[in-house]
Amino acid sequence: MDVSKVVSFSRNFAVLVKVEGPDPKGLKMRKHAFHQYHSGNATLSASGILLPRDIFLSGEVAAKVLFEAGQDMALVLTVASVVEPFLTLGHRTSSSISQDPVKLIPGAMIEIMVEGQLKSEKEAPFWVPAQLLSLVDVPVSSAALQSLIEASSGSKDSGWDIGWSLVSAANGSQPSINIEHYSKPLMQLDEPHNANFMAKSATRMAILGVPLSLLGQPSMNFASSSSKGDTLVALGSPFGILSPVNFFNSVSTGSIANSYPSGSLKKSLMIADVRCLPGMEGAPVFAKNGHLIGILIRPLRQKNSGVEIQLVVPWGAITTACSHLLLEEPSVEGKASQWGSEVLSVKSDASIPAQVAIEKAMESVCLITVNDGVWASGIILNEHGLILTNAHLLEPWRYGKGGVYGEGFKPYVLGAEEFSSTGSKFWEQKSQTLPRKAPRNHYSSVGENIREYKHNFLQTGHRDIRVRLCHLDSWTWCPANVVYICKEQLDIALLQLEYVPGKLQPITANFSSPPLGTTAHVVGHGLFGPRCGLSPSICSGVVAKVVHAKRRLNTQSISQEVAEFPAMLETTAAVHPGGSGGAVLNSSGHMIGLVTSNARHGAGTVIPHLNFSIPCAVLAPIFKFAEDMQNTTILQTLDQPSEELSSIWALMPSLSPKTEQSLPNLPKLLKDGNNKQTKGSQFAKFIAETQDMFVKPTKLSRDVIPSKL
């Protein structure tokens, strides 16, 4: 289904939630990325979704709640974080939801902005008063988020927090009415920062009541299941109260990157590969067929890098948490809810075969740990357990600060100082060890018959290398040995499993140069390591740039004719630490590149959407060797130095020859190296020949236009 149709339909449900109340000390806006503040009143905003009362609430509970509210109502679901600062003290300081009715402080009020088409006499969006009915915890989503946060508790620098990176937790500075300006530091109140509190706070929802007569009754379907890579559409209002006309119901599209728990049809939490901004928390997230997937919440933010991971609470988890309020079981996918007249027609999705191919290719991506200290990703090349990964995982000292390929190369990218080595620190919990699962089958390892290829860079010290495979719907840990590490410009290495449990799923490669602008999926274990219990994540983008080399590698398997071949891929898909060694896939699920690195700004900020991969055309000898793993000379040819490849991967391509240009009437100096004149005599001759030029200025031609700096 066309995304524009999904957007048009979903605008019936997306709303902007505004909460205003007295704040004489300027404390309500803390932990919020933006606000308005006038005459002692603070205003916050978030996004929300409009829902029908008769579907969401049971008759008995609805009568009680709506009787207390005083009128018949429709419902709005939003995040609790937008209303919690304005709750009475007892509800604001409690870590759990009180049984007593929730109340706002005196003078606080809630309004929602809805699309104009929901009221026939108004064409423009308009504000509707709302009342706070209830707060709801989502236990399964909270537990999932807590487990992700606690997985990094052993590493102080790589820990996680909840909230937007625009929020300054250190001094409390917040952007005010103008997005470009920040208010003065605010006094901070002590809050618990344990994982349980953060997870509960992030996943808590608020149910609002709005007059039903103002809103009409649109119709909606609810998605019963979603898979990684599925397209999603989010409608939210970033910085909504700062300019509702400009920001109301903005559209952001992306895909599902991962979900928790892995391998389960009932999702507790989803990780979204989508660009979002503050104020979009509470936004409804729809599938490509128009079914509601869930609600966007505040992101998970990495403390040391500021990287934001967008999170979605699935609709199924919300309905489970609200089971005491539900009138009936949520409608299954493909079945319309029994309210309203407009139903979005659902047609078969032609992209399903491609999605199946991508899901199959994801089984070829594994997780690699070295000495329980770092982890990265790897790619299964054949059924005998040959794994392709990056050399910097095994020999990081070769790719450290000060030059990736030697002292002469310093990779600067838009002022960048160095590549970000995408191997990531493992959680520093020495007492915990990774389990090794006994294999169901023992295949004789072909690696035993391989003559290990050694060179100066291959270290023979003890290293505990383990690979986590995802096969037969289970995870299996296997020890592995180093087979090959490239000693030249290519950041590649090969590992061999000591034993092969069951049947593996090798990757399928595409050796052609991918067209610019075509879809690129990056699959790997970025950010979330072995203790997080997540399968590989998938982030989508496009092929932004293909850097070609004019000379082929000097190999026996590749033609030695002078011709262009792809030497580097750049994509807009997000690449995070731990994702190196992952696969870049095209829309058919075929591998087109090996992820090596992303970019880092000179100030230290990582740029995940500027990343670099080795094209499969360069990796052709690796795939040739993987066929029978006998001809090790194929690997030796990769160690031949290539000045052109080195310059490309150092981000220092050879410069074009300089054209000799001279100023008008400027005599050409003698440049013959055999000229025996001293510097003084040459300078004297220069002054004599140019004496007239210094008497009066030469009028420049009109063709020469001065350039403004």
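Just so you know, the numbers here start at 1 and follow the chain as drawn.
Glycine residues also receive a Cβ, built from the backbone N, Cα and C atoms like all the rest.
The noted changes are left out; the structure has the residues it started with.
Within 10 Å of the C-beta of HIS392 (active site, charge relay system) there are 26 other C-beta atoms, taking all protein chains into account. DSSP classifies HIS392 (active site, charge relay system) as helix under the three-state reduction. Residues annotated as active site, charge relay system in Swiss-Prot, with similarity to another entry given as evidence: HIS392 (among others).
Listed in sequence order, ASN390, ALA391, HIS392, TYR399, THR596, SER597, ILE614, TRP649 are the same-chain residues at least 6 apart in sequence whose CB falls under 8 Å from the CB of ASP491 (active site, charge relay system). Residues annotated as active site, charge relay system in Swiss-Prot, with similarity to another entry given as evidence: ASP491 (among others).
When Cβ atoms from all protein chains are considered, those within 10 Å of SER580 (active site, charge relay system) total 33, not counting its own. According to Swiss-Prot, the active site, charge relay system annotation covers SER580 (among others).
For SER540 (mutagenesis position), the count of additional Cβ atoms within 10 Å of its Cβ stands at 23 [all protein chains shown]. Swiss-Prot gives this note for the published mutagenesis SER540 to Ala: No effect.
According to Swiss-Prot, the mutagenesis experiment SER613 to Ala carries this note: No effect. DSSP assigns SER613 (mutagenesis position) to a strand segment in the three-state reduction.
SER580 (active site, charge relay system) is 9 Å away from SER613 (mutagenesis position) when you measure Cα to Cα. A Cα-Cα distance of 15 Å separates SER540 (mutagenesis position) from SER580 (active site, charge relay system).
Reduced to three states, the DSSP call for SER540 (mutagenesis position) is strand.
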